[in-house]
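Trainee: Swiss-Prot feature annotations, pasted as is:
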MUTAGEN   W114 to R  In cl; stay-green leaf phenotype during leaf senescence, and brown color of ripe fruits
Amino acid sequence: MGTLTASLVAPSKLNPEKHSSLFVYKTRRKSHKNQSIVPVARLFGPAIFEASKLKVLFLGVDEKKHPGKLPRTYTLTHSDITSKLTLAISQTINNSQLQGWYNRLQRDEVVAEWKKVKGKMSLHVHCHISGGHFMLDLFARLRYYIFCKELPVVLKAFVHGDENLLKNYPELQQALVWVYFHSNIQEFNKVECWGPLKDAASPSSSGVGGGMNTSFTSNSNIKWILPKPCEETCTCCFPPMSVIPWPSTTNVENGTIQQGLQEQQS
């Protein structure tokens, strides 16, 4: 993921190598003395995954196989300095990736966990849209759009980084992807179902997120039910509680889930 807020620095201090992958900057000269910075989101064209820019860390988990009784989570962060992605695969969220004032300011990390609910595996992905400081609130709509646009890249990073696991358990490619958008603004505080992982990780032809194939999006009446674990102790649900410490504040009306951005625009 790239930076989701514009850097407030003078044009002379902008280093092309430190530009976010999601924003480009243009300088517009109004006079010899005054210049303004115009952040232009790179909103057009497909999001592209580059394997050479992904660093994968396995922390306390098996690279190829995964015991059914151990959680498996993904923590993905982006560096504006190196333009590289770091993916930690572990039993819990890798908090060391999220430390520092810069990460707390940008909040462009994506975290996810595998869950088994009533015998079915699904991938639950969390994104922070707004809340915490005014800059995030100011750019909430843009952040939501960019997260949606870039999520196929994020999911592709998960698939590529954990490819040995998916080779050993190919059925995970059919697991549904649930995306939780966390925001203090009701419009963006919601859950979306992005369909099977193999489709959600593929950019749509329009370049917009929600990379579901035609067979998935053709029926606009499809309603997905967010899987809920059994209330009593069982063997068909794991883990019993989410290992991601974000509050469950997303809006779910009547137990149904909104579909991805591509579906909304079709």
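Positions of Cβ are set from backbone N, Cα and C atoms, glycine also.
At each noted site, the model still has the original residue.
I'd like these features described in context: how deep, what's nearby, how far apart.
Mentor: Classification of W114 (mutagenesis position) by DSSP places it within a strand. W114 (mutagenesis position) is surrounded by 22 other CB atoms, counting those within 10 A of its CB over all protein chains shown.
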